[in-house]
Each structure stands twice: as C-alpha cells, then as structure tokens.
Amino acid sequence: MAVEELQSIIKRCQILEEQDFKEEDFGLFQLAGQRCIEEGHTDQLLEIIQNEKNKVIIKNMGWNLVGPVVRCLLCKDKEDSKRKVYFLIFDLLVKLCNPKELLLGLLELIEEPSGKQISQSILLLLQPLQTVIQKLHNKAYSIGLALSTLWNQLSLLPVPYSKEQIQMDDYGLCQCCKALIEFTKPFVEEVIDNKENSLENEKLKDELLKFCFKSLKCPLLTAQFFEQSEEGGNDPFRYFASEIIGFLSAIGHPFPKMIFNHGRKKRTWNYLEFEEEENKQLADSMASLAYLVFVQGIHIDQLPMVLSPLYLLQFNMGHIEVFLQRTEESVISKGLELLENSLLRIEDNSLLYQYLEIKSFLTVPQGLVKVMTLCPIETLRKKSLAMLQLYINKLDSQGKYTLFRCLLNTSNHSGVEAFIIQNIKNQIDMSLKRTRNNKWFTGPQLISLLDLVLFLPEGAETDLLQNSDRIMASLNLLRYLVIKDNENDNQTGLWTELGNIENNFLKPLHIGLNMSKAHYEAEIKNSQEAQKSKDLCSITVSGEEIPNMPPEMQLKVLHSALFTFDLIESVLARVEELIEIKTKSTSEENIGIK
C-alpha cells in the first residue's frame, strides 16, 4: 500500500515543473516514503530513487527520507542484506538531493543522539557531510556550521583518561577525532591551493581557525598523552594534536607566531570577532597549545632556536596560570608539567626580582599554594610543593624575599607558612656563611621579614593547634638565629629587636599555651567522666564542637593536642634558655673587655 501511494505521488509530480511542486506534495512524499521504510519495502524504494525519470523529484523531495534511512542504519538489529540496501539508498540520496537541504538535514541528525550514539552518528555521517559541503558554493559558511555542530556534539563525550580507556574508546571519541581530521583535510588543502586569497577563501580560513582553537580546548586540554617512547604512534590524541597544529600552519597561522602574539596589545586576528573571542574564550586553547609544543614536543622543531629560557618562562607563565585555575586533575597536572619544563631550563638564582612585577609571576605561586592546600589528589599536592620549591630556587635573593612576604601575607595556611619560614631559615643560613652578607636576609630587611614570622596573628588568643606548624617553624627559626648570630656581631639584627620579639611573640605564646592546656585538660576530664557513663558526647576544640564520637576517640584527639602544646612549650623553653645564656655570655665578655 505504501509503495502504491508513493508511486501515485511521483506519477502526479512527474508532469509538474520543479517550481510547481506544492508543500502538500513534499508532505505526502515524506509520509509515503517513510511508510515504505517502516514496512520494509526497501527494494522498491531503491528502484524508485534509481529511476532516471524521478531525478528532479528526488532532488527536491528526497532529503526528507535521509532521516528515516539514517535511523535504520544506526539500528544494530537490521539484517545485513537490509543494511546494504539502506546504504545504497543513503548514498543515492546524498548524490541526488539538493545539497543545501541535505546539509541542514544531516546536521540535525548529528545533533539528535546522546551518549554513545553520538560517535556512531558522527562516524556514519562525516563522509556524506563532506561530499555535500564540497558541492556547495558558500563553503565557508557551510564548513563553519558543520564543524561547530560536530564540535558541540563531541564536547559532550567524556575524554578517556587512562591508556586502557583510550584503547577501549567506549564512547568513540578517539575514532571521531581521527575521522574529523580526514573530514577537514580537503578544506585545508583547498585553502592552500587557492592562491587568489579571495574573500571566500579568507572566510574559510577563519572557520578552520575557529575549529582548530576549539579542538585545542576540547578534547586536547583535558586529554592524556602517552610517553613519546611508549606507543607514541598509537596515541590518538597525539595524532589529533599534531594534525591540528599542522592545520594552523597550513592555513597561514604558524603556531610560533600565534602563541607569541597571544596577550599582546597588537591584535592577532584580522577580524574584531576573533579579538573578542580571544579575550574571552581562547586562554584555555592557547595554554593547551603551549603544553603540546613545550612539554609534548609536538612540532617544537618549528620554534626559533634563539629563544632564551627566561623568555620562554615569561611566555609560559600566563598559560600555567590558566591551567592552575582549573579543577580537573589532568589540566592541573599539565600546568605543573609546563612549569617544571620551563623552570628546568633556568639556572638557580638567575630569575631577577623584576619579573615578579609581572602579574603571572605572583599568581602562579599563589595558584600552587591553592593546589597544595585544596586539591584532594595527593600526587598533585606533592608535585605543587616541589614546583613551588623549584620556583623559589630560581629567583634571585630579592625575588625570594619579595615572594616570601607575598605568600606569608596571602596563604592563610599554617603548613604553607611553615614551609616559607623554613626557606627563610635556609636563606639566612646561606647568607651568614658567605664572606659578604646578603642584605635581604640580614639586617633591617630581615627584621622587616621577621615581623611577619615572629608574631601571633591574634595574640594570646590565637588558635595554637591550628597554627602549630607555623609556630614550631617560627620557634625553630628563632632558635637558629640565637645560636648562629652572636649579640656583639648582630648580623641579622635579632638582638636589636629581641625586646619586640619577646613582647609580640614569646610572651603571648606563653599565655596562649597556658590557656590552651587548661582548656584541653578540662575537656579530657569531661571526656573521662563521659567514658565512665559509656555515653556518646561532644567536645569543643578551637571554639568549634566536634561531632559526637566514642569517648576513647575523643581522648586520643585531646591527648594529641596536649602533646602538640607540650612540644611547642619545650621548644619555647629551649629558645628562652638559649637567649638567657647568650645574653649572659655577652655581658660577661663586655665586662671582661672593660
């Protein structure tokens, strides 16, 4: 019945001119053709499409059948013989139908699926889509629309993380990336071959450029890469990245020029639209490009060999900042790798303090601190700590001094502050061992820095448990200074400032320890009484109530806190003992001299 209906509609339309086809004819053709497909009359439908007499009708109306045919092809339960006929019908429709209508129809079909069906749809439709676009005159608009639609769908797919996931490619992203390169190549070649640089060719370049930058952001920003020595040829993302960077050069945007122009006042693009997009969207793409070139070494041979390590570091710091602002493990990891790659090219103590006037040279170490303190992944926390130390090592003395002040003022984390204080101690030690003192870690400059170290933020009421790492590091630094610097020499300026240190740090610390120990001892007593009654209870630590827990666990927490206070108290007592010994010894020496 469906076949007869379709033949009747076609017979009526055969006698009409193309411009006389009515909207009603299109609707009836679509309904009858769709029923033929649903009822399995595919052989008869194929004959109708192949009939030369129906060529004009198929050209104008046939695109309505593409959707039903494609949906049948995407169904895995069809017999092989049926699938073969569906493919023949589909190929004929692509060959015969109006390319403008086909383009929109194919893009709608690409947008329909979700989940794992996204890649199946794309892999099926890429080749026909390429064929259709090559028939159109306005290629720039068409390729732009197609690439944008394809990228939007691919960006919905999860990026495989491990080697096993990449090999399994459950969602088909890796296959799609490879197929997308093959889809795009003819249009890149068309740009290369067109020597006239017509307006249409320039527009095509721009659309390809947009696609390349979108691809650098997704999937390449989060994609993992094999080691080059390990199965490098089988790494789909390395292949995709290499081709995308190659496309950039081929369409007249070699990546060295692009990455070194990024962020400058001089505009990189010819069109305002691109300039606005660069400012808002392309930071991730540029960071991804820098990582691919400098860490993965993709097309690195195109870079000028004369670039200095300091220049490359300055260039990369903005991109590292972008990486560290993200939360994905793979993206943060890339930022750390790029930072390490850039820093290892530079000699220790050679990074001048003036570089810290550049915003990213301060925001990157602050970003490292955030990863160290907030990231849930231990390997990234440890790597960030190592990178912060490496960064400190590269700075000159004034740069180290400036960075220490900055991080002490901004980190708000006892462990980080303890780490900085240990670095300050190391710099003082190196300075005292030199024949010529380093002015940044001796005398007035050091005293100014010690003002940020040897004090309690809230005086005697400071939470000593929460600040225990910082306090212990500060006491150890003070003990070191008392031992190493004689009062008569006073190279560090410590002995001049000792009165202030005692008033601002040592005395409040004594009071705070007494208050804290009394509080925790009272809590231990309460917990022991609760243990006798075998009830759950709550305790207050640092002004906050700890959730209900068994009394045995509470006692462990409380005794651990008391142990920390005892440790601080013992170091404090030793520091005060050393001060007394040194002061007395100096007084006796001075009396002897007289």
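Using the three backbone atoms N, Cα and C, a Cβ is placed for every residue, glycine included.
As recorded in Swiss-Prot, the features of this protein are as follows:
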type	residues	note
MUTAGEN	Pro219 to Ala	Loss of interaction with FKBP4 and FKBP1A
MUTAGEN	Lys425 to Ala	Disrupts interaction with RBX1. Loss of inhibition of SCF (SKP1-Cullin-F-box protein) E3 ubiquitin-protein ligase activity
MUTAGEN	Asn476 to Ala	Disrupts interaction with RBX1. Loss of inhibition of SCF (SKP1-Cullin-F-box protein) E3 ubiquitin-protein ligase activity
MUTAGEN	Leu567 to Ala	Disrupts interaction with RBX1. Loss of inhibition of SCF (SKP1-Cullin-F-box protein) E3 ubiquitin-protein ligase activity
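According to DSSP, Asn476 (mutagenesis position) is assigned to a helical segment.
The mutagenesis positions shown are Pro219, Asn476, Leu567; of these, the one with its CA atom nearest the CA of Lys425 (mutagenesis position) is Asn476. Candidate mutagenesis positions: Pro219, Lys425, Asn476, Leu567. Fewest other C-beta atoms within 10 angstroms, Leu567. Following the DSSP three-state reduction, the secondary structure of Pro219 (mutagenesis position) is coil. Between the alpha carbons (Cα) of Asn476 (mutagenesis position) and Leu567 (mutagenesis position) lies a span of roughly 12 Å.
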